[in-house]
Amino acid sequence: MSTNTVPSSPPNQTPPAASGIATSHDHTKFNNPIRLPISISLTINDTPNNNSNNNSVSNGLGILPSRTATSLVVANNGSANGNVGATAAAAATVETNTAPAVNTTKSIRHFIYPPNQVNQTEFSLDIHLPPNTSLPERIDQSTLKRRMDKHGLFSIRLTPFIDTSSTSVANQGLFFDPIIRTAGAGSQIIIGRYTERVREAISKIPDQYHPVVFKSKVISRTHGCFKVDDQGNWFLKDVKSSSGTFLNHQRLSSASTTSKDYLLHDGDIIQLGMDFRGGTEEIYRCVKMKIELNKSWKLKANAFNKEALSRIKNLQKLTTGLEQEDCSICLNKIKPCQAIFISPCAHSWHFHCVRRLVIMNYPQFMCPNCRTNCDLETTLESESESEFENEDEDEPDIEMDIDMEINNNLGVRLVD
């Protein structure tokens with residue numbers, strides 16, 4: 001297993017000052033700063049070598065070519081294809097004067113390119129679309145910029161797809177935390193199985209550039225890959241997996257067969273592998289996930305979101321006498337468009353932070369701030385609720401006070 005950080009000039013030369021790689025993609029929090037482009041192989045074993053500087057050459061892994069180097073691209077059928085660019089996303093890409101090509105798609109590499117590559121037309125993806133399928137029309141620059149993040153990279157988000165039609169929890173697939181990956185045009189993100197060798201490799205690079213790996217034995221070590229072109233179009237490919245890749249419940253190819261590149265859309269459902277032994281153990285469950293592309297999952301705060309959050313803060317201030325701006329569990333700020341849980345005692349937290357406390361003794365809940373016990377299943381028509389409302393009849397109208405304070409802050413005068 002090796003991780004190669006690719007220089008912007010041939011290895012035997014000192015990189016020029018203007019390398020064409022954005023300095024914002026340097027990650028100094030690592031002992032060895034990571035710069036794009038980067039490349040990882042998940043399948044080829046490293047070969048011991050006395051000269052550690054030549055390991056990437058002697059073990060047959062190779063490195064990604066520099067922008068000016070002549071490159072050899074191994075196509076899906078194992079033959080050299082000189083008509084495609086240096087960032088071919090369906091094969092191992094190596095320098096012709098550095099390392100031999102590995103003629104198998106199972107040695108497919110994970111590589112991430114930076115944004116704004118020079119001579120973009122020379123770095124076109126090696127895309128093989130299914131019959132009767134064509135690429136979408138090219139988009140204008142304003143639309144293209146909206147698809148990018150602030151660094152000029154495209155993004156993809158994977159979240160677990162909970163199959164509500166399944167009667168068994170075991171058949172709902174493997175649960176995982178949301179995964180977000182970012183990549184420049186021409187990049188390829190490997191999908192595979194999590195192993196110790198993978199762990200060692202990805203520990204050297206930032207999370208957003210990791211391969212997409214899962215702890216499930218029904219997924220091949222190199223199961224498939226995502227590709228992204230210069231228009232922000234994302235593609236899915238099965239790379240000879242044994243248990244299959246499914247897009248919207250349709251298998252892409254038969255076992256141990258490389259599939260075509262299928263264009264992805266927001267909301268598509270992907271399944272990796274099939275349950276083994278009934279999926280009774282998590283390690284034998286398939287992975288079902290929904291995809292969201294190019295920041296489409298991000299919510300923009302509007303006036304309603306901001307006003308709702310302001311009401312929550314004012315409610316806490318009026319009921320507890322304290323102004324709470326941060327989540328007391330994670331100590332981060334509570335912001336608009338975030339999922340928030342508000343307890344009957346008016347304390348609030350990020351739902352992600354308090355979820356375990358909510359489900360631990362549900363429906364009983366003890367506030368971690370004031371230690372108040374409450375019943376989350378109490379109905380609005382219960383006697384205790386009615387008594388609570390009657391006791392508060394003589395109390396000032398908290399809601400009116402909140403409205404007054406919000407409008408005063410906004411410079412608006414209430415008129416009866």
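Positions of Cβ are set from backbone N, Cα and C atoms, glycine also.
Just the original residues are modelled here, none of the noted substitutions.
Positions annotated as domain 'FHA' by Swiss-Prot, on the basis of sequence analysis: 189-252. Under its mutagenesis annotations, Swiss-Prot gives GLY192 to Glu the following note: Decreases the interaction with CDC123. In Swiss-Prot, the entry for mutagenesis SER220 to Ala states: Decreases the interaction with CDC123, when associated with L-223. The structure shown retains the original residue. HIS223 to Leu appears in Swiss-Prot as a mutagenesis experiment; the accompanying note says: Decreases the interaction with CDC123, when associated with A-220. Here Swiss-Prot notes a mutagenesis experiment, CYS345 to Ser, with the remark: Decreases the interaction with CDC123, when associated with A-350. Among the mutagenesis results in Swiss-Prot, HIS350 to Ala has the note: Decreases the interaction with CDC123, when associated with S-345. The residue drawn here is the original one.
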Judged by other C-beta atoms within 10 Å of its C-beta, the most isolated of the mutagenesis positions SER220, HIS223, CYS345 is CYS345
SER220 (mutagenesis position) falls, by DSSP collapsed to helix, strand or coil, into coil
Model confidence over the domain 'FHA' (189-252), as mean pLDDT, sits at 92
